[in-house]
Amino acid sequence: MGRTFIHASKIKHAARKRKHHSNFRTLIKLLNNDAYKIESSKPLKNGKLFKYWKNRRRLFSKIDSASIYMTDELWFSVTPERIACFLANFVKACMPNAERILDVFCGGGGNTIQFAMQFPYVYGVDYSIEHIYCTAKNAQSYGVDDRIWLKRGSWKKLVSKQKLSKIKYDCVFGSPPWGGPEYLRNDVYDLEQHLKPMGITKMLKSFLKLSPNVIMFLPRNSDLNQLSRATRKVLGPFAKCKVLYVKENGYMKGIFCMWGECFFNYEPASTENSRRESSEKEELSSENEELSKRKKHESTTTTKDNTVDIYDVNG
């Protein structure tokens, strides 16, 4: 999709200007057909997505009042709005002077939009032109398309060809494909074998090429031993990863894994978000397979190789 990012507010103009490229021709068709627009009151034809449709307002709170666009895949891959909002506020608290955020697998724009609520320059990358289209349309519905720039491309190719390195990013975020709902079939999620488009070690290394501050949203059953090994292999034997277990409506949704000094050296009690969000403390078992010993107040605990917190985004 060209060498540069496309401003989300000018995506139609950019598509027409570059219509000789196949991806832009596809984009023009999507725009002309108003494709993938969700009718909030009408259940989806795909019955397998019904449980996600029931929770549609958790994905996008404006789904009843504004135009929201999602492909079938995005129904189970978009970060719920409260969780995306929590993360954006958390990053803002840790990096109050940050300006530029890169969202590597932007999907339908769940995280991209919330980052744009907090930061003036947000860049979204995705392999799918349909996802780029959905992000742009959803950003328009939330009124933040003037803060978002988008680019279609394979993450492997973009990194290997250094097509993103001209911009200095304050933080790189990514919610890489987990492999669909099937990720919960195993008790422990293999971060080297099942994470796409590459294992956790290569993924971390590729993100760190663009910024020393990195965040990934990973499955709640991720193998934390693999996470520790990847951290030490890429950053050295004494490096640690900050892990935030995130709950919504009493259910664990996933973990935010963070690398960068700013995520360790911050004062949570001083932020509006932290006053609003309640959190609990839980210890990881030696096998990292179960959480226990819950407490009501926010605290931080360290395992051998990671720092672990748990937050409930509902307060």
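Placement of Cβ uses the backbone N, Cα and C atoms for every residue, glycine included.
If you look for the noted substitutions, you won't find them, since the model keeps the original residues.
Listed in sequence order, Phe105, Cys106, Gly107, Ile132, Thr135, Leu150, Arg152 are the same-chain residues six or more apart from Asp126 (mutagenesis position) with CB atoms under 8 A from its CB. What Swiss-Prot records for Asp126 is S-adenosyl-L-methionine binding site.
Cβ neighbour count for Trp75 (mutagenesis position): 21 (other Cβ atoms within 10 Å of its Cβ, all protein chains included). Here the residue is the original one, while Swiss-Prot reports the published mutagenesis Trp75 to Ala with the comment No effect.
Record note (Swiss-Prot) on the mutagenesis of Glu81 to Ala: No effect. Taking the Cβ of Glu81 (mutagenesis position) as centre and 10 Å as the limit, one finds 22 other Cβ atoms among all the protein chains shown.
Under its mutagenesis annotations, Swiss-Prot gives Ile83 to Arg the following note: Loss of function. Here the Cβ of Ile83 (mutagenesis position) has 22 other Cβ atoms within 10 Å, regardless of which shown protein chain they belong to.
Looking at Swiss-Prot, the entry for mutagenesis of Asp126 to Ala says: Loss of function.
In sequence order, Ser77, Thr79, Phe105, Gly107, Asn111, Met216, Phe217 are the residues of the chain that are 6 or more apart from Ser175 (mutagenesis position) and have a CB within less than 8 Å of its CB. Annotation of the mutagenesis experiment Ser175 to Glu or Arg in Swiss-Prot: Loss of function.
In the three-state DSSP scheme, Ser175 (mutagenesis position) falls into the coil class. What Swiss-Prot says about the mutagenesis result for Ser175 to Ala is this: No effect.
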Per DSSP, three-state class assigned to Asp126 (mutagenesis position): strand
Alpha-carbon spacing, Trp75 (mutagenesis position) to Glu81 (mutagenesis position), which is rounded to whole Å: 13
For Ile83 (mutagenesis position): DSSP state (helix, strand, coil): helix
Where Trp75 (mutagenesis position) sits in the secondary structure, as DSSP reduces it to three classes: helix
